Amino acid sequence: MTLSISDQNKLDSFWSYCVKNQYFNIGYPESADFDYTILERFMRFSINNCGDWGEYCNYLLNSFDFEKEVMEYFAQLFKIPFEESWGYVTNGGTEGNMFGCYLGREIFPNGTLYYSKDTHYSVAKIVKLLRIKSTLVESQPNGEMDYADLIKKIKRDNEKHPIIFANIGTTVRGAIDNIAIIQQSISELGIERKDYYLHADAALSGMILPFVDNPQPFNFADGIDSIGVSGHKMIGSPIPCGIVVAKKKNVDRISVEIDYISAHDKTISGSRNGHTPLMMWEAIRSHSWEEWRRRIERSLNMAQYAVDRFQSAGIDAWRNKNSITVVFPCPSEAVWKKHCLATSGDIAHLIATAHHLDSSKIDALIDDVIADLKKQAA
């Protein structure tokens, strides 16, 4: 069976559209400069990573060996001994966050999840799906959690086992919650570290902070219990995916033996994409530490360039420390639609992902924003 000429033409038209718009993205955190051509031959196979990559699986076409090496890499990156960790390649950041919240709920079934107003919208869905108690915490103007409000609400709830959802780079403002302050503040309430759970959503910044000179606290050495990072954001992937890493002793609590695949399952989803672990493996094996560092540095420099250009025109643009997200006043609908910007209330942002090898798209956006805001002020 073959496609009709009409259907083939439809695919050809979509191909041309994708080629034309491959590097369009300036408003969302996805890097488009990836090349997984070497993996194209594997697309003829149904590769399924159901279950635990650390065990034998009766489904032979899996990429477990590659997934294991991916997890070794991220355990090292996030400062936890590999043998004390467990995680997997997820379908994206939301699944990683759900996994972290699920672990927290299983450890503290009656605990309350605390997350800030700047937290990704998916967490509200996770709260409903897990049927977990939750409390919304105020945010500071820069997008960081309001730590005083967090403590006030833990005290108000008389919560003895809080489950903390910390943002390591918020979606809109790129803010990083200070997990050192969070832990110190909870300690001052008389709650011991073993009596609460701390998950870190590092969807974008999880591949930035390990490669900068002065990172904010974010990893296991700094006190977290689990962390999620996206694969299609700073790394880049044609298929949305992510990586979640947690403490093995906590994951063992949710392990279930599945007889018909002859394996244990600890994951959220059953069947899992076996191609994305190959992509993440190729990405980490083909980039040295220094190459990642230069890639991140270039993006941070481009973000600062955008801030400087905005500010030189009298526009109140800014970014958080170690963030490639540049926040500025929301322009008119015509401008934000033209440049496919993400907007929230009275602000918009651009994200200086790694495929911006020069400033041309950023300059074009800034020129339009400057002209637009002048027009609005006239």
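All residue numbers here begin at 1 and follow the chain in the order shown.
In case you wondered, yes, glycine gets a Cβ from its N, Cα and C as well.
Swiss-Prot lists His120 with the feature substrate binding site. Secondary structure at His120 (substrate binding site), taken from DSSP and collapsed to helix, strand or coil, is coil. Cβ contacts within 10 Å of His120 (substrate binding site), excluding its own Cβ and spanning all protein chains shown: 19.
The Cβ of Ala148 (variant position) lies under 8 Å from no Cβ of any same-chain residue at least six residues away in sequence. One natural variant named in Swiss-Prot is Ala148 to Thr, and its note says In strain: 28-1 and 42-1.
According to Swiss-Prot, the natural variant Gln184 to Glu carries the annotation: In strain: 28-1 and 42-1. Cβ-based neighbour count (10 Å, all protein chains) for Gln184 (variant position) stands at 12.
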